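A quick write-up on the structure given underneath.
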Amino acid sequence: MTGRAFAIPLRTRFRGITVREGMLVRGAAGWGEFSPFAEYGPRECARWWAACYEAAELGWPAPVRDTVPVNATVPAVGPEEAARIVASSGCTTAKVKVAERGQSEANDVARVEAVRDALGPRGRVRIDVNGAWDVDTAVRMIRLLDRFELEYVEQPCATVDELAEVRRRVSVPIAADESIRRAEDPLRVRDAEAADVVVLKVQPLGGVRAALRLAEECGLPVVVSSAVETSVGLAAGVALAAALPELPYACGLATLRLLHADVCDDPLLPVHGVLPVRRVDVSEQRLAEVEIDPAAWQARLAAARAAWEQVEREPGP
């Protein structure tokens, strides 16, 4: 397999970053993406490598649907921009980032209100906190924001125990993201009755097949989301969503517009709120426009691959 590194600016700061970097790898089955965030060490990156290898060399399970419903993603922007993002998305569900650095509670309320107004009464609004609140703040803010009829609240607090306590104290469903994808034991969310919904992301979980196994073991409704990837990475998320037996919620896979560019001539963009289930091919010209020196990413990939091989050699529980 050969790899090529990329760096693509984001339109708006997202998860504290302004540029999305990674590596695209081509194998017998097609293209795979390896794009763990900068703070992740080799052991955490190992699962991202496994997902990339699966996409490039093994391919994905057969789909059970041809399209995947998706939500608009609204970063920490002002209310006017939030409304514009939703109106131009074609989606009837929106996920709104709240509790971001530099944003006040008043900013969050105004953003969620603007999204609700843009969607109308039949649209669905969910918020994503990325674990930023403590329990009491979470309970207070969820009750405050639920006047906009929240579909669910994603990762209001950082720990599983906190999620469980918040879930007991509010009526809005709770979704777990970081407590699944960054956990040594992702099933603890289920065992602690800490969530109503689980958010699964292909790269952090080690691939489509690994995520399907986790979904089956967990037994909770699943939302598939992206890790702010190019169309290559998004195609893996679409493959997971397409292979799930049930898909009760819109998925967080319409994130390509967060990037200033893509690597495909035919990018994975939603039409009328859905994404098609398909592989993508990388455009040589578009990749060349965002390509960077691969040395640092080759080193990260090699370390992740070595860590994955070590994990594979370890005895099971």
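Each residue's number is its place along the chain shown, starting with 1.
Every residue, even glycine, has its Cβ placed from backbone N, Cα and C.
Unsubstituted: the structure retains its original residues.
Copied from Swiss-Prot, the annotated features are:
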{"type": "MUTAGEN", "residues": "R15 to A", "note": "7.7-fold decrease in catalytic efficiency. 71-fold decrease in catalytic efficiency; when associated with A-40. 166-fold decrease in catalytic efficiency; when associated with A-37"}
{"type": "MUTAGEN", "residues": "F37 to A", "note": "2.7-fold decrease in catalytic efficiency. 166-fold decrease in catalytic efficiency; when associated with A-15"}
{"type": "BINDING", "residues": "N71, A72, T73, K95, D128, V129, N130, K201", "note": "2-succinylbenzoate binding site"}
{"type": "ACT_SITE", "residues": "K97", "note": "active site, proton donor"}
{"type": "MUTAGEN", "residues": "R126 to M", "note": "3-fold decrease in catalytic efficiency"}
{"type": "BINDING", "residues": "D128, E154, D177", "note": "Mg(2+) binding site"}
{"type": "ACT_SITE", "residues": "K201", "note": "active site, proton acceptor"}
{"type": "MUTAGEN", "residues": "G252 to A", "note": "3.6-fold decrease in catalytic efficiency"}
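In terms of Cα distance, the recorded positions that sit within 10 Å of V129 (2-succinylbenzoate binding site) are K97, E154, chosen from R15, F37, K97, E154. The binding-site residues examined here are A72, V129; by Cβ neighbour count within 10 Å, the least packed of them is V129. Each of the recorded positions K95, K97, R126 was scored by the number of other CB atoms within 10 Å of its CB, and the largest score is that of K95. Annotation: G252 are the recorded positions among R15, F37, K97, E154, D177, G252 whose CA atoms are within 10 angstroms of the CA of A72 (2-succinylbenzoate binding site). DSSP gives K97 (active site, proton donor) a strand state. Here the binding residues for 2-succinylbenzoate are N71, A72, T73, K95, D128, V129, N130, K201. Their largest Cα to Cα distance works out to 17 Å. Of the recorded residues, F37 (mutagenesis position) and K95 (2-succinylbenzoate binding site) place their C-alpha atoms 21 Å from one another.
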